[in-house]
Amino acid sequence: MNQAQNSVGKSLDVQSFINQQPLSRYQWRVVLLCFLIVFLDGLDTAAMGFIAPALSQEWGIDRASLGPVMSAALIGMVFGALGSGPLADRFGRKGVLVGAVLVFGGFSLASAYATNVDQLLVLRFLTGLGLGAGMPNATTLLSEYTPERLKSLLVTSMFCGFNLGMAGGGFISAKMIPAYGWHSLLVIGGVLPLLLALVLMVWLPESARFLVVRNRGTDKIRKTLSPIAPQVVAEAGSFSVPEQKAVAARSVFAVIFSGTYGLGTMLLWLTYFMGLVIVYLLTSWLPTLMRDSGASMEQAAFIGALFQFGGVLSAVGVGWAMDRYNPHKVIGIFYLLAGVFAYAVGQSLGNITVLATLVLIAGMCVNGAQSAMPSLAARFYPTQGRATGVSWMLGIGRFGAILGAWSGATLLGLGWNFEQVLTALLVPAALATVGVIVKGLVSHADAT
């Protein structure tokens, strides 16, 4: 009998139980639902970058006027992420996730009917509240349903959904906007999440580890875990999470800022912040930079989509490598290469084929690294503070996204050209590399 398969009346260690079982259809369902949440999160997050050229032309506004609108959703994401983590650690992952999807779906749909910049700015901020809450809590829930041997692989695979959603926004906009206008992308990005929220209400389970830590009742925990291995769960008299003893009765903020976790938290924030500077400068402004350099609207949207699609190609490989090698070194290498290839993109404007290839590779590097960071954070923090730790990393990181979107508008306003803007990305790439490598050297905890 396996260690987790205790005799009747004995306590069942939830994580050991999950580790020892083959991945069930029930767990694959959690993977799929979290993937869909993150996919639609990515589609709505990237929407402004893709509709900006058409919106600017229709409303007769310059690029600088769109800077605050592009940043509005990112500011909302900060508040959504920072607020949702503590809520999920107190009340549960599922309810927060369903609410997040309803919020970003509803306000994305409303954004399609905005008639001026002020309306769009407010609606994009409100959309951002839901977007900011969705991703970290999907990461937390999925990480708590996955065995250690597959944790990084499955979480980074889920994050393929974010990059695929952003890329999908580019491909959809290339076809839909010329035919139906900029509103069409926002309508799609609003209706689909509202439909998904209905599915989540029925099919998404609560985290069993959360139920144990919060003492939500043996029968409820048993019902939640039974689909994985009914006989093993039926034999258990109670359920436990061993880490609970080490951090019990402490607030979530005391956990993530304690001596054990404090420095690691700061380094996670630095790394994710710098990575998002790169991602959002390119996501928000690469199509516009391409248009300014003579590319057609279709070419600009396609190359912008390639940047996101690169993350889809690399995320699974990064997760696989993290489960087998030093995860900090794996991520650090990808950030370093992101800076190198972003610089190369800036040197290749004259050849559209070479440019597209380099954009794809740059996207593979930086988006692959970014997709891996939530998995790294989820492995680092204990259950009591996991949602807060992951969501605060993503929330603080959003300031990097705001800086990236804002700096693109500022640099273009100062007259910087395509090559100069791309060269500047060497700085955040270097800082992200240093941040994650140093975290690997100083971390002494790997709470799972």
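Each Cβ is built from the backbone N, Cα and C atoms, and glycine gets one as well.
A simple way to gauge crowding: the CB of Asp41 (mutagenesis position) has 27 other CB atoms within 10 angstroms, across all the protein chains here. In Swiss-Prot, the entry for mutagenesis Asp41 to Glu states: Decrease in 4-HBA transport. The structure shown retains the original residue.
Take the CB of Asp44 (mutagenesis position) and look out to 10 A: across all protein chains shown you find 31 other CB atoms. According to DSSP, Asp44 (mutagenesis position) sits within a helical segment. The note that Swiss-Prot attaches to the published mutagenesis Asp44 to Glu is: Decrease in 4-HBA transport.
The note that Swiss-Prot attaches to the published mutagenesis Asp44 to Ala or Asn is: Abolishes 4-HBA transport.
According to Swiss-Prot, the mutagenesis experiment Gly85 to Val carries the annotation: Abolishes 4-HBA transport and chemotaxis. All protein chains included, Gly85 (mutagenesis position) registers 29 other Cβ atoms within 10 Å of its own Cβ.
One entry in Swiss-Prot concerns the mutagenesis experiment Arg124 to Ala. Its note says: Abolishes 4-HBA transport. Secondary structure from DSSP puts Arg124 (mutagenesis position) in a helix.
Under its mutagenesis annotations, Swiss-Prot gives Glu144 to Ala the following note: Strong decrease in 4-HBA transport. Using a 10 Å radius centred on the Cβ of Glu144 (mutagenesis position) and all shown protein chains, the other Cβ atoms total 24. Classification of Glu144 (mutagenesis position) by DSSP places it in coil, neither helical nor stranded.
Here the residue is the original one, but Swiss-Prot notes a mutagenesis experiment at this spot, His183 to Ala: Decrease in 4-HBA transport and chemotaxis. Taking the Cβ of His183 (mutagenesis position) as reference, residues of its chain lying under 8 Å away and at least six apart in sequence are, in sequence order, Ala112, Tyr113.
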Among Asp41, Asp44, Gly85, Glu144, which are recorded as mutagenesis positions, the nearest neighbour of Arg124 (mutagenesis position) by Cα: Asp44
Cα separation, Asp41 (mutagenesis position) to Glu144 (mutagenesis position) (Å, whole number): 21
Between Gly85 (mutagenesis position) and Asp44 (mutagenesis position), the C-alpha gap once rounded to whole angstrom: 21
His183 (mutagenesis position) in three-state DSSP notation: helix
Local Cβ density at Arg124 (mutagenesis position) - other Cβ atoms counted within 10 Å: 28
Gly85 (mutagenesis position) in three-state DSSP notation: helix
